[in-house]
Each structure stands twice: as structure tokens, then as C-alpha cells.
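*Asks:* Take a look at the following structure, please.
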Amino acid sequence: MSAQESCLSLIKYFLFVFNLFFFVLGSLIFCFGIWILIDKTSFVSFVGLAFVPLQIWSKVLAISGIFTMGIALLGCVGALKELRCLLGLYFGMLLLLFATQITLGILISTQRAQLERSLRDVVEKTIQKYGTNPEETAAEESWDYVQFQLRCCGWHYPQDWFQVLILRGNGSEAHRVPCSCYNLSATNDSTILDKVILPQLSRLGHLARSRHSADICAVPAESHIYREGCAQGLQKWLHNNLISIVGICLGVGLLELGFMTLSIFLCRNLDHVYNRLARYR
């Protein structure tokens, strides 16, 4: 076996093994997405997180899993069977994915102000219509998750929620906000949250906790909710995690470039004379 044949054989099995790994990874991601769709309650208990945007995550995970499995399958079969058509299709899919990522990066950099305005409009619309439209459940769950994770409330400030009609309290009642705004560390009275949620849970029955955005908490004092708006919270999160985000994007891009280079190299250097059909006889 010549040095060139040894190199091609090494590249072939390298592509096969790594794409097999990504195929298994895609299968697991797809299974998690299906799990969420079938049994949301057990998934929430498993991950141990509150205010998880289940509807969005189930679709994202399922689609991502199918896409990952599809690309990995092309790489596995194309490399193992030395099929130029599959290797070329594998290269094209990776190139399209890489170009899409570059385009998104450029758009985010050049249209940042417009994206911020669009995001603000979407969030303000979600806040104003909170709890009034069953079709907006996914958006409400997502915003609850953002508030819970970033420890913030509202877009500009917590008072954004006080303008929502169904949450507004009268002179004798405390204001109400989504429970994702509630700051448990601000008070030692851990029963306040339960006093508000439990009556709702009793009415929901077996559907209790299936939609966390339905949880509304009374706030006896503004000190019991996060004081920072999520606009500032998002800016802080991006600033603190900028290096990690850039590192992950660069890592994914380099990985895609590496697989593209290996696949096109293998595709161009396969023996033109060898009859691929002979091995199937």
C-alpha cells in the first residue's frame, strides 16, 4: 500500500468515525425533543429547571437532531463506501451551513440596532398580551425562562408588568407579576409563592405546572421581585460571555472547514478506474 493510499484510508475512517459520533449525538438530541413533546412533566422533573420553554425547545431539538443525523449519515456512508455523490452532497451541506453562519454573523454585526428594536417590540408585545392569548404560550414560556435565568423582570424595569391589565392590582391589592420575576432571596417568607400558585394548581389538576407562564405571583413589596430590567440583563450576559460565544462559533466554524477539506480531498483523490459496483456483487 502506497503512502497516498494509506493517507486516503486514514482520512476515510477518520471521517466515518467522527460522523458516526455526530449521528449518535443527533439521535440523542432528536430523542430529547420527542421526549419533551410526549411527556413534558417527566422531562421538567429530570432536568430540575423551572420556567423551561418546552414548546420551543421540543421543536428546536427535534429539527436539530434530524438535521445533524442527515449530514452525519451522508458523511458516514460517503466515506465508508467511497461514493463521490454522497461526499459531494456532504461537502455542499457543510458549505451551505458555514455560509449561513457567516451571513448571520454579518447581519448581526451590521444590523444590531434594528435587531435590538425588533427584539424590544416583540418583548413589549409579549408583556402587554401576557396570559390573554393561548397561541402565545411559547413566547411567554421563553420570556419567563429569560427572566428566571437572568434574574431580571420586565424589559426596561419591573414596572412594565404593572401596566398589564390582567396583572394590575387595585388600591387594596398587591401588584401581580409572573413568578419568574420573583426574587426568593429577597424575603425569608418562602410561603408567599405557594400561597399564590397553589390555588391555580388545584384548578389545573393533572395539567398543573405544564405551562409555567400561567403562574402569577402577588408581590407584597417591590423588593420581592428582581429590580433590573432584562434589557440590561441581556447586555451584561453578552458582555460576560462574549469570549465564550466567539470561541464556540470559531470552534464550530473550524470543525466544519476541517470536515469540508477532508471530504473534498477524499472525493477528488478516489480511484477513477475502480468499479464501485463490484463490491456489492
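Backbone N, Cα and C atoms are what each Cβ position is placed from, and that goes for glycine too.
A mutagenesis experiment is reported in Swiss-Prot for this position, Y13 to F, and the note states: Complete loss of surface expression. Here Swiss-Prot describes Y274 to F as a published mutagenesis experiment; the accompanying note says: No loss of surface expression but significant increase of CD37-mediated cell death.
Show me how these features fit into the shown structure, please.
*Replies:* Here the Cβ of Y13 (mutagenesis position) has 12 other Cβ atoms within 10 Å, regardless of which shown protein chain they belong to. Taken residue by residue with DSSP, Y13 (mutagenesis position) is part of a helix.
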